[in-house]
Amino acid sequence: MENLNMDLLYMAAAVMMGLAAIGAAIGIGILGGKFLEGAARQPDLIPLLRTQFFIVMGLVDAIPMIAVGLGLYVMFAVA
C-alpha cells in the first residue's frame with residue numbers, strides 16, 4: 001500500500017508540472033500572436049508593446065517554474 005501511495009505522489013507531481021508547462025506554452029503562444037497583431041496594426045507602438053510583451057511573458061513563464069519547484073518538493077521532501 002505504501003508503494004502505491006508513492007507512485008500516486010509521483011504521478012501527481014508529474015501531472016502538476018506537465019499541465020503547468022502546457023498551460024504556459026498555450027499562454028505564451030496566444031500572447032505572441034496578440035503581440036504580432038498589435039505590432040502589425042500600429043507599428044509605431046512596437047517598443048511599448050515589446051516591453052509589455054516581455055514583462056507578461058516572464059510572468060506567464062514563472063508559473064511552470066513554480067510548479068516544477070512544488071513538484072520537486074512533493075517528490076523529494078514530502079515522500
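A Cβ is built for glycine as well, from the same backbone N, Cα and C atoms used for every other residue.
Some features that Swiss-Prot has for this protein:
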MUTAGEN   G23 to D  In uncE429; unable to assemble in the membrane
MUTAGEN   I28 to V  In DC1; has a functional F0 as well as F1 part. However, the ATPase activity is inhibited
MUTAGEN   L31 to F  In uncE408 and uncE463; unable to assemble in the membrane
MUTAGEN   D61 to G  In DG 7/1; contains an enzymatically active F1 component, but no functional F0 component
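For L31 (mutagenesis position) paired with D61 (mutagenesis position), the C-alpha to C-alpha distance reads 12 Å.
Classification of I28 (mutagenesis position) by DSSP places it within a helix. Across the structure, G23 (mutagenesis position) and D61 (mutagenesis position) are spaced 10 Å apart at their Cα atoms.
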